[in-house]
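The structure under discussion appears below in the form of structure tokens.
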Amino acid sequence: MVSRGPDEWLETIKKCQALTENEMKQLCEMVKELLMEESNIQPVQTPVTVCGDIHGQFHDLLELFRTAGGFPDDINYIFLGDYVDRGYYSLETFTLLMCLKVKYPAKITLVRGNHESRQITQVYGFYEECLNKYGSTTVWKYCCQVFDFLTLAAIIDGKILCVHGGLSPEIRMLDQIRVLSRAQEVPHEGGFSDLLWSDPDNVEAWQVSPRGAGWLFGSKVAREFNHVNGLNLIARAHQLVMEGFKYHFPEKDVVTVWSAPNYCYRCGNVASVMKVDEDLEPTFKIFSAVPDDYIRESTANHNNQRAGYFL
């Protein structure tokens with residue numbers, strides 16, 4: 001058989017067809033090498049499109065690209081993590097994003113979410129999906145090695161911090177993120193974990209999160225963090241927003257971007273991407289779920305019993 005390369009892999013995965021185990025090994029090695037060169041806070045220039053959780057909703061990811069204006073050959077993208085779990089095409093979703101990273105390394109930034117974790121993916125679907133599709137856990141292990149090298153944050157023109165979850169009482173300055181050791185499984189607590197797990201909420205300062213990891217943080221915390229670090233905005237994902245995006249706090253200095261429409265194929269929400277031009281004024285493009293026969297068939301054929309953690 002003639003060996004195929006990244007261009008052929010991309011054309012295959014665009015059709016929602018999985019790569020071979022050996023191709024996945026090669027792809028993951030290529031992506032790891034690219035990610036090793038990136039900093040914990042990857043600088044990105046405008047114009048850029050920021051995308052929230054995808055959660056294995058492959059056909060909706062294709063709709064996201066259509067909504068945003070195309071693949072990264074023309075547009076800079078930042079994805080805020082949670083590529084896998086819950087949806088039925090986590091493997092194909094993450095494979096597509098990795099193929100795009102290889103083809104357009106400077107045009108797409110992949111931030112780590114709390115689901116890019118060995119522990120979480122063994123509970124919420126990605127581990128089981130890889131086992132079912134390949135007959136072994138080998139490809140899952142390759143992908144988990146990539147997870148360990150995903151960047152923790154991105155910063156747009158030095159003014160908009162992009163992170164999966166939120167802030168940490170252990171992190172006051174951006175430089176404290178830059179010196180974290182990220183090439184590891186997500187810790188159970190501490191600054192690294194908090195970046196992936198925390199949520200903005202109507203609390204005075206800090207409050208223990210009901211998720212069991214990370215913190216709830218209030219408007220005063222966000223305002224002080226942005227002031228100290230010269231930021232205009234924190235863009236994050238991590239929480240389902242029925243309207244696709246949501247500004248938090250009176251200052252509108254934290255925004256949630258959610259990019260998985262009709263989440264879990266049943267929530268009925270719309271999704272959004274956040275476009276940021278040179279003026280640093282965000283605008284949002286809303287899109288709905290694709291009424292896809294593949295998804296309906298998969299939904300009917302899958303056991304939808306998952307553990308209780310939902311958002």
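From the backbone N, Cα and C atoms, a Cβ is placed for every residue, glycine too.
Just the original residues are modelled here, none of the noted substitutions.
So that you can see what the record holds, here are the features copied from Swiss-Prot:
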| type | residues | note |
| --- | --- | --- |
| MUTAGEN | L35 to A | Reduced interaction with TAP42 |
| MUTAGEN | E38 to A | Normal interaction with TAP42 |
| MUTAGEN | N40 to A | Normal interaction with TAP42 |
| BINDING | D53, H55, D82 | Mn(2+) 1 binding site |
| BINDING | D82, N114, H164, H238 | Mn(2+) 2 binding site |
| ACT_SITE | H115 | active site, proton donor |
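Between the C-alpha atoms of H238 (Mn(2+) 2 binding site) and D53 (Mn(2+) 1 binding site), the distance comes to 7 Å.
A Cβ within 8 Å of the Cβ centre of D53, H55, D82, the residues given for Mn(2+) 1, is found for these other residues of the same chain: G52, I54, G56, G81, Y83, V84, D85, R86, G113, H115, A237, S259, A260. With respect to Cβ neighbours within 10 Å, the recorded positions N40, N114 differ, and N40 shows the lowest count.
Within 10 Å of H115 (active site, proton donor), counting CA to CA, the recorded positions L35, E38, N40, H55, D82 contribute H55, D82. If you draw a 10 Å sphere around the CB of H164 (Mn(2+) 2 binding site), it holds 26 other CB atoms from the protein chains shown. In sequence order, T109, T151 make up the list of same-chain residues 6 or more apart from E38 (mutagenesis position) whose Cβ falls under 8 Å from its Cβ. Cβ atoms within 8 Å of the centroid of the Cβ atoms of D82, N114, H164, H238 (the Mn(2+) 2 site) belong to the same-chain residues D53, L80, G81, G113, H115, G165, L196, W197, A237, site residues excluded. Residues near L35 (mutagenesis position) in space but far in sequence (CB under 8 A, at least 6 apart, same chain), listed by position: L110, V146, F149, L150, T151. Of all the binding-site residues in the record (D53, H55, D82, N114, H164), the one with the smallest CA separation from N40 (mutagenesis position) is H164. The secondary structure of D53 (Mn(2+) 1 binding site), as reduced to three states from DSSP, is extended strand.
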